[in-house]
Amino acid sequence: MERKRWECPALPQGWEREEVPRRSGLSAGHRDVFYYSPSGKKFRSKPQLARYLGGSMDLSTFDFRTGKMLMSKMNKSRQRVRYDSSNQVKGKPDLNTALPVRQTASIFKQPVTKITNHPSNKVKSDPQKAVDQPRQLFWEKKLSGLNAFDIAEELVKTMDLPKGLQGVGPGCTDETLLSAIASALHTSTMPITGQLSAAVEKNPGVWLNTTQPLCKAFMVTDEDIRKQEELVQQVRKRLEEALMADMLAHVEELARDGEAPLDKACAEDDDEEDEEEEEEEPDPDPEMEHV
């Protein structure tokens, strides 16, 4: 096997580099690189070389395969050192807006008085405040086609929306509108007014108000409130009747289950009372019987 050694100029004087080609196997043609110290010690990897040299030489930019120093890494290292030195002079900016606490030996925290030339300045936005994640336009359309089932695995009939509620946007159906309004009621704290801008019908992608559901602007009248109150009263009445019927059925079931044990207990009590009366009855006087 052919072995050749060359002096490595990137390492201290006396170090040699050797390349050994592989003759067989899947990695035939691949060359293994070894380094030899002036004393003849063999090194097979860069970590071994770094451990042997220690702090006498910086091998962070040394390429073990080629035996050369990489200039690109050397430039980056120099820039990093220059940047660190400049940062030490200028100092790092303090992004914390909280008032500092005086470092004293007292067990109580003593705040530092803040003095400013512009006391009227106020922070318009707080970056630490949680911000709602952005959503896609017409994201409510993802809710279309979803159905609800009751405990008996039967399809729940969807409710009918009032005639005053009309959808807006491309492909907005009644199901999409119902899902959008229900989602807005549960996730938004703002009043639901619909899309107030008339230009939204011409170009919904530009003039759409993302804080409102996909419906046109609507007004709630006194007649709508009265109808809603009537519906609520009807639902409450049906609920009351259902609860009353369930309670009566429960009472009848308890009475039916308790009739047989109750009759048996009453019969046992009567037998005990008869036995006690027979025991308490006095014996007849023999003189009275003779008379």
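Using N, Cα and C of the backbone, Cβ positions are placed for all residues, glycine too.
Here is what Swiss-Prot says about this protein:
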type    : residues     : note
DOMAIN  : 1-72         : domain 'MBD'
MUTAGEN : His30 to Lys : No effect. Confers strong binding to methylated CpG (in vitro); when associated with Y-34
MUTAGEN : Phe34 to Ala : Augments DNA binding activity, irrespective of DNA methylation
MUTAGEN : Phe34 to Tyr : Confers weak binding to methylated CpG (in vitro). Confers strong binding to methylated CpG (in vitro); when associated with K-30
DSSP-derived helix, strand and coil totals, residue by residue, for the domain 'MBD' (1-72):
13 helix, 22 strand, 37 coil
Rounded mean pLDDT for the residues that make up the domain 'MBD' (1-72):
82
